[in-house]
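Written out below as structure tokens is the structure these notes cover.
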Amino acid sequence: MRRGWKMALSGGLRCCRRVLSWVPVLVIVLVVLWSYYAYVFELCLVTVLSPAEKVIYLILYHAIFVFFAWTYWKSIFTLPQQPNQKFHLSYTDKERYKNEERPEVQKQMLVDMAKKLPVYTRTGSGAVRFCDRCHLIKPDRCHHCSVCAMCVLKMDHHCPWVNNCIGFSNYKFFLQFLAYSVLYCLYIATTVFSYFIKYWRGELPSVRSKFHVLFLLFVACMFFVSLVILFGYHCWLVSRNKTTLEAFCTPVFTSGPEKNGFNLGFIKNIQQVFGDNKKFWLIPIGSSPGDGHSFPMRSMNESQNPLLANEEPWEDNEDDSRDYPEGSSSLAVESET
């Protein structure tokens, strides 16, 4: 009886957490919808008097708004990618590992299993990176998110504002979302500013639109400052080919710690996120090279690194399609030892 109540309570808490995790997204959506109304109707259709100016403002605004909304949608609804089945322990290996009580034997078991996989990063103690919750050997740059309850390929962070884990599958979209958000706020601020001055000087009648125009400038400037800092930080990460987690915790390779282990040079670093074809760099469609399991590394020469030698490290003929759990609103990654 008591166990049933505990299970029901636990299920209810999980349900509440899932609902609450969408609150930050709802806040952003409501702010954006209000900004659309304030700019299109209160500014362009009511306050701006010149027909030509109205048309120019509306065309440019909607062009930016489409890409802003598109990238936000992709950041939210592009599911995080998990390691495929080759990195999961088989049922037999899982039972052997769980039943083995000697830590040194467990470590050796993981070492033997990892020899068959393209895994070059280690824990701080030099052990094979293993997730005891997902029961898999973690690919390079993969981390477990305790919020999403799964391992995420090339995990950057868990973002509450998109209610999703940002990783290999959607980092490009997230970066584009930041860029178009900055552009969106900057465009609103620059076009609204002259009318803000006119209202301030009393050159325009004090009507209902005054509140929307004045508050629109304030909100645009506030978001612009915070977003440009975040966008600048992620641009720096891309230029170094780092994730947020790698910036805080230096990756450890088989040869030892190396903070620039994935740094291939500025252009190649950008291509690792956006791909080789520049015409796709501004469009939110998947163009990041690779499969998220293996990455070129600066710390290895071409004879050691199959990706730099243009060779396939391993083949996967199995169907790896699956449903991934939904994320929730906090940042949580397992600690590695």
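Backbone N, Cα and C atoms are what each Cβ position is placed from, and that goes for glycine too.
Here the original residues are kept at every noted site.
According to Swiss-Prot, the active site, S-palmitoyl cysteine intermediate annotation covers CYS159, on the basis of sequence analysis. Annotation comment: Swiss-Prot describes CYS131, CYS134, HIS144, CYS151 as Zn(2+) 1 binding site, evidence class similarity to another entry. Under the heading Zn(2+) 2 binding site, Swiss-Prot lists CYS145, CYS148, HIS158, CYS165, citing similarity to another entry as support. Swiss-Prot lists 129-179 with the feature domain 'DHHC', giving sequence analysis as the kind of evidence. Looking at Swiss-Prot, you'll find the mutagenesis CYS159 to Ser noted as follows: Fails to enhance DLG4 palmitoylation.
Annotated pair CYS145 (Zn(2+) 2 binding site) and CYS131 (Zn(2+) 1 binding site), C-alpha to C-alpha distance, rounded: 11 Å. The separation of CYS165 (Zn(2+) 2 binding site) from HIS144 (Zn(2+) 1 binding site), Cα to Cα, is 10 Å.
Each of the binding-site residues CYS145, CYS151 was ranked by the number of other C-beta atoms within 10 Å, and first place falls to CYS151.
Here the domain 'DHHC' (129-179) has, by DSSP, the following mix of helix, strand and coil residues: 9 helix, 16 strand, 26 coil. Here the CA atom of CYS134 (Zn(2+) 1 binding site) lies 18 Å from the CA atom of HIS158 (Zn(2+) 2 binding site). Counting every protein chain shown, the Cβ of HIS144 (Zn(2+) 1 binding site) has 22 other Cβ atoms within 10 Å.
Around the Cβ of CYS131 (Zn(2+) 1 binding site), the number of neighbouring Cβ atoms within 10 Å comes to 20.
Per-site Cβ counts within 10 Å over the binding-site residues CYS134, CYS148, CYS165 peak at CYS165. Counting every protein chain shown, the number of other Cβ atoms lying within 10 Å of the Cβ of CYS159 (mutagenesis position) is 22. Over the domain 'DHHC' (129-179), the average per-residue pLDDT in this prediction is 97.
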